[in-house]
Amino acid sequence: MSKFTWKELIQLGSPSKAYESSLACIAHIDMNAFFAQVEQMRCGLSKEDPVVCVQWNSIIAVSYAARKYGISRMDTIQEALKKCSNLIPIHTAVFKKGEDFWQYHDGCGSWVQDPAKQISVEDHKVSLEPYRRESRKALKIFKSACDLVERASIDEVFLDLGRICFNMLMFDNEYELTGDLKLKDALSNIREAFIGGNYDINSHLPLIPEKIKSLKFEGDVFNPEGRDLITDWDDVILALGSQVCKGIRDSIKDILGYTTSCGLSSTKNVCKLASNYKKPDAQTIVKNDCLLDFLDCGKFEITSFWTLGGVLGKELIDVLDLPHENSIKHIRETWPDNAGQLKEFLDAKVKQSDYDRSTSNIDPLKTADLAEKLFKLSRGRYGLPLSSRPVVKSMMSNKNLRGKSCNSIVDCISWLEVFCAELTSRIQDLEQEYNKIVIPRTVSISLKTKSYEVYRKSGPVAYKGINFQSHELLKVGIKFVTDLDIKGKNKSYYPLTKLSMTITNFDIIDLQKTVVDMFGNQVHTFKSSAGKEDEEKTTSSKADEKTPKLECCKYQVTFTDQKALQEHADYHLALKLSEGLNGAEESSKNLSFGEKRLLFSRKRPNSQHTATPQKKQVTSSKNILSFFTRKK
């Protein structure tokens, strides 16, 4: 029998549970030297051209062709030109002070001798929008191929391939293993058991059929010990996933022209290490039985893991007395049995009298979680879920000001125009990426004076409608800098050395929700017709007994399915919203008797001259849009 269970296999079909399975197939795809590739494509250059992307005097991206000359991001552009005489430097797009649009200035930059071709740091601000735009195009391709995509940064994503691999395994009838053997024939037994329900959820899967061992991996399988490539179902899933990733990466290359590097494994942390293992334009697969070989290959330490590369990772090296080499293996061998051993050691260290808690990044109340994380990370088994939801807490646009680039309130407003344009672009980026409406409700202005004093002012932003409006943001920003400008009478105020605008407190509205989802079930007018009276009645029809009947209280209309009832509920809610916008008629069933007397008392005829009022003709159309058209 396999060492994996039916439960672990079926978990792949759940986006929220797949990462917990030992059969999980997670990919990390990184676009190589992304900014440099974007500029290569924009300028019609080849992959062999040595291109660097420049921001003022600094290099922010180096193409792989330029790296052959020993150029890195640590070099200045002048140093890089000395290493490669035919280097092609390209400056990022920039905003100009007072303008709400960015543009390129090709052929201009700090490396050009002509003063007219210099890009002034004082009057310009870097724009990353061209790279965000290309990132959105790539993300669209990723999402069209995979149902769960997490955008890790502007140039990298995680993919959960669980559903794709599961469907290929169980339902793909066209996939060919060899010229005369299809996947469905090799997997006929497990497919029949699954479709027929002839299995116990906690029982082990059958052994893989001999024929499936001809399944090929796409990419480089990390296998220094020369183990058999396919021995169990986890290898089958990874092999299928590798072929899916190859297809996705080919689409990125064919459609956008960008090369990528990919890592595949059963966890996010390991596949991220794998994507960086071999670059550019490569794909590395780490099988479960090769995890320890991969982690101990000499290229990784505990600080190589995602979230442990900063001060926490460095502190852990000191606290756990880890060696600077083979630190991952050291954790496994020092605490071999369980995470509890590691927790006891951490607790003892934290309680030592010479341990400075004021500067520590280790929470003494969360050592159990940290120990569990380290224990599993060192074994390549620390699973994390993928999240496709936007987690937006704040956005900031700022400028470190030089010279007299912000010497008055007029200069402040000119920079705010740039900030608002940049923030608007980033909000639109989020809205397109997640198909949601994103509305910041709070804006904050922060500035640093000539004497390095910091002043801040924040407050709410009001919009006319539900969409974000840049001019409303600018209006509030101008008000705040004007209020702060009162302090500008002090000689130590201007010129400013820093100015920033931050937006927070986001409302995120899902565009895919229905009217009722958006406003909540405000009109609770529907109930099942089955009540106490029905319980006392008998019926001769068994079909009627089994069929639930749902009824509208206002019109006594009966529905036999929930969908029809919900559509009728939408109609009532739209009608009520329309009456709130355009006014109600006397015949409205949303008004009580008292409300009708209050609102329509002027229309009531006196008792001496009664007449039968003519009923207003009601159209048969109940299109929801008609309720939001103001009556003339």
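Cβ atoms are placed via backbone N, Cα and C, with glycine included.
Keep in mind that this structure shows the original residues, not the substituted ones.
Here's what Swiss-Prot has on this protein:
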| type | residues | note |
| --- | --- | --- |
| DOMAIN | 26-309 | domain 'UmuC' |
| MUTAGEN | D30 to A | Abolishes DNA polymerase activity |
| BINDING | D30, D155 | Mg(2+) binding site |
| MUTAGEN | F34 to L | Alters translesion activity |
| MUTAGEN | E39 to A | Abolishes DNA polymerase activity |
| MUTAGEN | Y64 to F or A | Decreases efficiency of nucleotide incorporation |
| MUTAGEN | R67 to A | Decreases efficiency of nucleotide incorporation |
| MUTAGEN | D155 to A | Abolishes DNA polymerase activity and increases UV-induced mutations |
| MUTAGEN | E156 to A | Decreases efficiency of nucleotide incorporation |
| BINDING | C552, C553, H568, H572 | Zn(2+) binding site |
| MUTAGEN | F627 to A | Abolishes POL30-binding; when associated with A-628 |
| MUTAGEN | F628 to A | Abolishes POL30-binding; when associated with A-627 |
Query = What is the one among the mutagenesis positions D30, E39, D155, E156 whose Cβ has the most other Cβ atoms less than or equal to 10 Å away?
reply = E39
Ask   = Of F34, Y64, the mutagenesis positions given in the record, which has the fewest other CB atoms within 10 A of its CB?
value = Y64
Query = How many other Cβ atoms sit within 10 Å of the Cβ of R67 (mutagenesis position)?
reply = 15
Ask   = What subset of the mutagenesis positions Y64, D155, E156 lies within 10 angstroms of D30 (mutagenesis position), using C-alpha positions?
value = D155, E156
Task = Work through the mutagenesis positions one by one (F34, E39, Y64, R67) and name whichever has its CA nearest to the CA of E156 (mutagenesis position).
result = F34
Mean of pLDDT values spanning the domain 'UmuC' (26-309) = 96
Message = If I take the Cα of D155 (mutagenesis position) as reference, which of the mutagenesis positions F34, E39, Y64, R67 has the closest Cα?
response = F34
Inquiry  = Just to verify a number: CA distance, E39 (mutagenesis position) to Y64 (mutagenesis position), in angstrom, no decimals.
reply    = 13
Request  = Write down the Cα-Cα distance for F34 (mutagenesis position) and R67 (mutagenesis position), rounded and given in Å.
outcome  = 14
Ask   = In angstrom units, rounded to an integer, how far apart are the Cα atoms of F34 (mutagenesis position) and Y64 (mutagenesis position)?
value = 11
